[in-house]
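**Q** Not my notes, these are from Swiss-Prot:
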| type | residues | note |
| --- | --- | --- |
| DOMAIN | 19-126 | domain 'Ig-like C2-type 1' |
| DOMAIN | 135-239 | domain 'Ig-like C2-type 2' |
| MUTAGEN | Tyr113 to Ala | Significantly reduced NK-cell killing |
| MUTAGEN | Tyr322 to Phe | No loss of association with lipid rafts |
| MUTAGEN | Ser329 to Phe | Loss of association with lipid rafts and loss of phosphorylation by PKC |
Amino acid sequence: MDYPTLLLALLHVYRALCEEVLWHTSVPFAENMSLECVYPSMGILTQVEWFKIGTQQDSIAIFSPTHGMVIRKPYAERVYFLNSTMASNNMTLFFRNASEDDVGYYSCSLYTYPQGTWQKVIQVVQSDSFEAAVPSNSHIVSEPGKNVTLTCQPQMTWPVQAVRWEKIQPRQIDLLTYCNLVHGRNFTSKFPRQIVSNCSHGRWSVIVIPDVTVSDSGLYRCYLQASAGENETFVMRLTVAEGKTDNQYTLFVAGGTVLLLLFVISITTIIVIFLNRRRRRERRDLFTESWDTQKAPNNYRSPISTSQPTNQSMDDTREDIYVNYPTFSRRPKTRV
């Protein structure tokens, strides 16, 4: 191999390693995981192929309605599809007994007629839960059916180079929109929900979620990247609840806080009263024991004086005596 050819090969590898891979969905690594690929349109499917993206694209599996399914040898025992006939538009790839070597980027490429090529890139990362590591900066509450506008304004002074909006869920992050303001490129999202966004130079970045439903609730992240290397992140939590406006939600939270405070005060009062009663009872018992101890040596009674008159007692013991005697006749005796 001559020097120019070697240099071009090294340059190609360097660009492949350094170039940022734009993904549509990010999922955490697991031994048994699924990479979702659902084609939104109803065109005629001609071929589907899964790749793992690295320095080059390694083919994992390929399906054709005419020739059937072929899974490449390194993945034959580790991946499968639920719908073996591929009659539907769901081309989700399932892993069994995956290893850390399976962390990386995957591409699901569909070829349809007459729409053409449709591609989705999925990133597999080492993470337990996405929501747990992302605190929110603000909270927005809305009723179903309304249009919700999410806005982030950078504090950086450098010109913004790229803006990325994401929806964060516990087991998945979906890219909503990506704007490269330097090259004027808008990365097409594969998110099944319609999102309206502006991709223009300015101090604000805005997305609009029309006709929101309860399923739109969650965390939304705005990621701003400056040309000087500075980055800023804003996270907003959206709650879509039936019949609850911002004021009603605030009243609900305030009422719950007041009830919780009253409950804590009641419990504290009961505990204080119980401790005071217990303390008084212990003091009373201690005083009684001390009094009995002091009184025990003088526990005697004065003798009753016999010289004192007992008239009252004698009077009380006097009783009337009744005698039964025969009745004698009062007639005079007859003299002889």
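Placed from the backbone N, Cα and C atoms, the Cβ positions cover glycine too.
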**Q** Would you identify the secondary structure of Tyr113 (mutagenesis position) according to DSSP, in three states?
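**A** Its secondary structure by DSSP: strand.
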**Q** For Tyr113 (mutagenesis position), which residues of its chain lie six or more apart in sequence with Cβ-Cβ distance below 8 Å?
**A** Gly43, Ile44, Thr46
**Q** If you average pLDDT over the domain 'Ig-like C2-type 2' (135-239), what do you get?
**A** 86
